[in-house]
Amino acid sequence: MQQKTKLFLQALKYSIPHLGKCMQKQHLNHYNFADHCYNRIKLKKYHLTKCLQNKPKISELARNIPSRSFSCKDLQPVKQENEKPLPENMDAFEKVRTKLETQPQEEYEIINVEVKHGGFVYYQEGCCLVRSKDEEADNDNYEVLFNLEELKLDQPFIDCIRVAPDEKYVAAKIRTEDSEASTCVIIKLSDQPVMEASFPNVSSFEWVKDEEDEDVLFYTFQRNLRCHDVYRATFGDNKRNERFYTEKDPSYFVFLYLTKDSRFLTINIMNKTTSEVWLIDGLSPWDPPVLIQKRIHGVLYYVEHRDDELYILTNVGEPTEFKLMRTAADTPAIMNWDLFFTMKRNTKVIDLDMFKDHCVLFLKHSNLLYVNVIGLADDSVRSLKLPPWACGFIMDTNSDPKNCPFQLCSPIRPPKYYTYKFAEGKLFEETGHEDPITKTSRVLRLEAKSKDGKLVPMTVFHKTDSEDLQKKPLLVHVYGAYGMDLKMNFRPERRVLVDDGWILAYCHVRGGGELGLQWHADGRLTKKLNGLADLEACIKTLHGQGFSQPSLTTLTAFSAGGVLAGALCNSNPELVRAVTLEAPFLDVLNTMMDTTLPLTLEELEEWGNPSSDEKHKNYIKRYCPYQNIKPQHYPSIHITAYENDERVPLKGIVSYTEKLKEAIAEHAKDTGEGYQTPNIILDIQPGGNHVIEDSHKKITAQIKFLYEELGLDSTSVFEDLKKYLKF
């Protein structure tokens, strides 16, 4: 099941349908695009995202996000007021951006939506959906199936492909860079392929074949940014399109996926704490679905299938962490579940994959990555500790029962291929050029003791030959929400910073998911301040152990990570010199008080219900960044916001910026002459949205800001980036 499991595990912690074998299988909350699974470096106008079979692994699924957009024209006066002109020495960064934009694509790690089915590979080439014979996939000998420009969209790209079992049809989900709306097109495959149908606002979708060899497409539909309806459709001479299921509870969302063996189509109904799964027989898709287990509050579960048995990843029982259970497919209810495999305490289940004779679990324990290979014939377990430099998995979809391929990466190291071969019982790594970063940098796993004594893990990177680390600049990363891990995928600009002498620190605070479900529970609702205490402890510990100093320390956060970063700026502004925030969630109270937003109900499990619970309201007031702005000294802050962001209210970011500038002005007035006012920059990107790809302009602007605020020479940055581009 591979990336689908990863999707599921993240979906359990945040609301809307996120990460997996394809964008639709992701489940995102209001304020986080998690991750899109992997870092995608956009070089031209097309998104190229690479997978290996008929279950592509890419980014997000249901965009069940409330639209809170404001026109660029309306915001222009505010933008002009809050933005400061770029410094004259911006030339070096302009060169960097120009170099990035003109660099040939082949010099980058490109990820492309690519699906193998039968003897063909289906993928995007330019602005077309194409296919080629498997052995010819690396050349230009391909067949054009559909031109995306027929949809008359601005810069369209494919983020998911599904091929019908007998290859009579292919379905592709298409969206644009500037919008989260998507269209699913159905292409009839023949000597002259033709678009037979298109459906708007499709989230997840899967093909099955019925008893009469007719292809049936099941798909979920979003209405008012909520994914509650399941449809099934047929094509050709027997066309029909009917609603199959509707979820009535607005706090739940629905998504679909096939078990890896394609035996069952699963309908997954879930919110942050509870799930329910129905099975549709892949051989009899018109039969009524079968319920696995009726939803029980607090019980989460995910289902896979092999040899007439269901394998269920669930948190039922004690401890309330994920464990693997098993039952016969014809007796699926919870009373029949037998414990099959248990994880150690404080272990995060990252992914799970089923093979003919093996089950493979990808885990994180003590801030290190492991692979556990379970022999299904004899219940044997082989645990492999992965290289200590690795911080993230990238799963390859794979139908080969003999091998389990995957990639490992870190923020400063591009993905490297590994394959576990079941017959040999060994892990093999890709041979070839060894990345020089392995010798020129160090990765450290440290811990900080929080206010209540809890040990908080940190991952730290720096150059091997760095001397006097106390005088080096430090960039601290934080997230701490929705049970999601802090993103540690490869980022070229992070590598550039390390090459230029920076220290990178990733603080895995409570509220995230690095140590399992309990780690998340200890940092949400009325325990949110634990995450803030953890962040403060991490920064103080780093300084205490000789890593940088407050005047050279910077902090960065994205989306919901802005809550803790913004709270730190209010509570301990002296710890950092500068902060960069991207699409930050900064006004928790007013957003959660607005019950007219379609997804507020889904967010209550994370932030609480301030509208009806006075305890929740008062607690949110204690840490909400917007509510706690006061006249005092603040670090300089660079905020990147997107005009068409459908997850974080742009109006709230503008209000936060205005209130912050007023507080700083009042403090400056009280302090008198000689006070150095911090720079507060609001960069509103027109035409973007919460899931927009990293643009070179944005990256260089953020790097420029950090260097300027710390008074550092930026000359070497361009040289380091040129070295990276030759990779």
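Even glycines carry a Cβ here, placed using N, Cα and C.
Here the original residues stay in place, and none of the substitutions has been built in.
Lifted from Swiss-Prot, the feature list:
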MUTAGEN   S559 to A  Loss of catalytic activity
ACT_SITE  S559  active site, charge relay system
MUTAGEN   D645 to A  Loss of catalytic activity
ACT_SITE  D645  active site, charge relay system
MUTAGEN   H690 to A  Loss of catalytic activity
ACT_SITE  H690  active site, charge relay system
MUTAGEN   H696 to A  No effect on catalytic activity
In terms of DSSP three-state secondary structure, what is the assignment for H696 (mutagenesis position)? helix
S559 (mutagenesis position) to H696 (mutagenesis position) - Cα separation in whole Å: 19
Using C-alpha atoms only, work out the spacing between H696 (mutagenesis position) and D645 (mutagenesis position) and round it to an integer in Å. 19
Fewest other Cβ atoms within 10 Å: which of the mutagenesis positions S559, D645, H696 wins that one? Let me know. H696
DSSP-derived class (H/G/I helix, E/B strand, else coil) of D645 (mutagenesis position): coil
